[in-house]
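Here the structure is laid out as structure tokens; the discussion comes afterwards.
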Amino acid sequence: MERSPAVCCQDPRAELVERVAAISVAHLEEAEEGPEPASNGVDPPPRARAASVIPGSASRPTPVRPSLSARKFSLQERPAGSCLEAQVGPYSTGPASHMSPRAWRRPTIESHHVAISDTEDCVQLNQYKLQSEIGKGAYGVVRLAYNEREDRHYAMKVLSKKKLLKQYGFPRRPPPRGSQAPQGGPAKQLLPLERVYQEIAILKKLDHVNVVKLIEVLDDPAEDNLYLVFDLLRKGPVMEVPCDKPFPEEQARLYLRDIILGLEYLHCQKIVHRDIKPSNLLLGDDGHVKIADFGVSNQFEGNDAQLSSTAGTPAFMAPEAISDTGQSFSGKALDVWATGVTLYCFVYGKCPFIDEYILALHRKIKNEAVVFPEEPEVSEELKDLILKMLDKNPETRIGVSDIKLHPWVTKHGEEPLPSEEEHCSVVEVTEEEVKNSVKLIPSWTTVILVKSMLRKRSFGNPFEPQARREERSMSAPGNLLLKEGCGEGGKSPELPGVQEDEAAS
């Protein structure tokens, strides 16, 4: 039998080294499938490969994790200093040209779009690395997100699509349960998720100094989560309620001017916010207030939104929103009421109507008059404005345009606010913009999230705080106004969920 020239010329010592290396590598990689390391014929001694593993293990211990679905995943998760970084050997990425094709392709398995970090509580979605939790609410949580491409931090709100579809803004609320849609209705009815995408496309195009900017939205089709990326405002909410040191009257006036301009801009875009309150008003670096958190907002058609559902925070709800009459009510007037409650909080550090029980709170909102404490003393003009904003009749309640002209707001005309035409321009979106309003995360991101849960030995939502159920309540503000700090920079979340109270679902 003839032997090939390559085999005849092979050094016996090299052949021995090859066999020893094959046995050693097989022992180290017995849990992985793949090509036999000895097939290359020039493997170095096993100590060369071991040296590339031990230093990495000393500086960054390899976490012990269960294998989930495929070998690709374990390769993607391989820590720094592993055999993928060896300069020689069957899995090296060095200049050797005699490696097996399968071994050569292994480094390309690692994705730069979706990956999971070895650090605790860190998941990466596309270019965003999710870090600590900075807020929470009834519809999801807010996490600090680091954009590696831009070297910049954002706030990523993780929302439940099921809850979003139930409460998110539609042109009209769906009919009551059990009723059927009328025959011969509108020519085109958008699917629920399409309606959400349409409104997201509008929110992405909103551009106003007093409205928080929505950067982009990521969607994982295989999961319930929807990820909204917002500008990060590190100064946080304008105030936490209750507050022992409320704002001076002049500071409250300046903040109200910002809120009214932002609210007028939203109404111009045919959006009602439905959850105006101090924790949803964030301070920018320039000291101006920005309206945030559109989790229960509504888009409307015509001159005003005609609403029939209850949403928002109980202590900030208008009487008509909690009425048992079943009649529809104005969305714009709803926002004015909530802004009036917010203004009251600014100067008194608490809500005008307080009770630990939801039914008692509703009764006070609908029936009791607004009471002004003796301290701190405020001007009669401010009291007049608050009473007009907290008019229990939405038909006679003051509107945004009249608030802008109120003597307390303008200092009797000395500081007029810009007209609607000067600071509002209607945003229109095309079908293409609606189509591209949400970026889809590759479906195998689900596997990454599952791996994160397995690593934490928890099968719950990795973004959901454990104490959420303990803090949820329908009463307000008593048990719901958890924090007592106030003032600028009380905390550093952008778009926190709900702190005065969680939005009612």
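Counting starts with 1 at the first residue shown.
Every residue, even glycine, has its Cβ placed from backbone N, Cα and C.
None of the substitutions listed is reflected here, since the structure keeps the original residues.
Swiss-Prot lists D275 with the feature active site, proton acceptor, giving sequence analysis as the kind of evidence. Of all Cβ atoms in the shown protein chains, 28 besides its own fall within 10 Å of the Cβ of D275 (active site, proton acceptor).
Secondary structure at K136 (ATP binding site), as computed by DSSP, is strand. Taken from Swiss-Prot, the feature ATP binding site covers I134, G135, K136, G137, A138, Y139, G140, V141, V142, K157.
Marked as domain 'Protein kinase' by Swiss-Prot: 128-409.
For the mutagenesis experiment S74 to A, the note given by Swiss-Prot reads: Decrease in phosphorylation by PKA.
Among the sequence features in Swiss-Prot, the mutagenesis site T108 to A is noted as follows: Decrease in phosphorylation and partial inhibition by PKA. Almost loss of inhibition by PKA; when associated with A-458.
Among the mutagenesis experiments that Swiss-Prot reports, R172 to E is described with the note: Loss of substrate recognition and interaction with CAMK4.
For the published mutagenesis R177 to E, Swiss-Prot gives the following note: Loss of substrate recognition and interaction with CAMK4.
Swiss-Prot gives this note for the published mutagenesis S458 to A: Decrease in phosphorylation and partial inhibition by PKA. Almost loss of inhibition by PKA; when associated with A-108.
For the mutagenesis result F459 to D, the note given in Swiss-Prot is Loss of binding to Ca(2+)/calmodulin.
The annotation that Swiss-Prot gives for the mutagenesis experiment F463 to D reads: Loss of binding to Ca(2+)/calmodulin.
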Report task. Could you state the whole-number distance in Å separating the C-alpha atoms of I134 (ATP binding site) and D275 (active site, proton acceptor)? Result -> 19
Query - Where V142 (ATP binding site) sits in the secondary structure, as DSSP reduces it to three classes - result: strand
Query raised in the report: Measuring Cα to Cα, how many angstrom lie between D275 (active site, proton acceptor) and K136 (ATP binding site)?
Result: 15
Report summary line: G140 (ATP binding site), Cβ-centred 10 Å count of other Cβ atoms over all protein chains shown, is 26
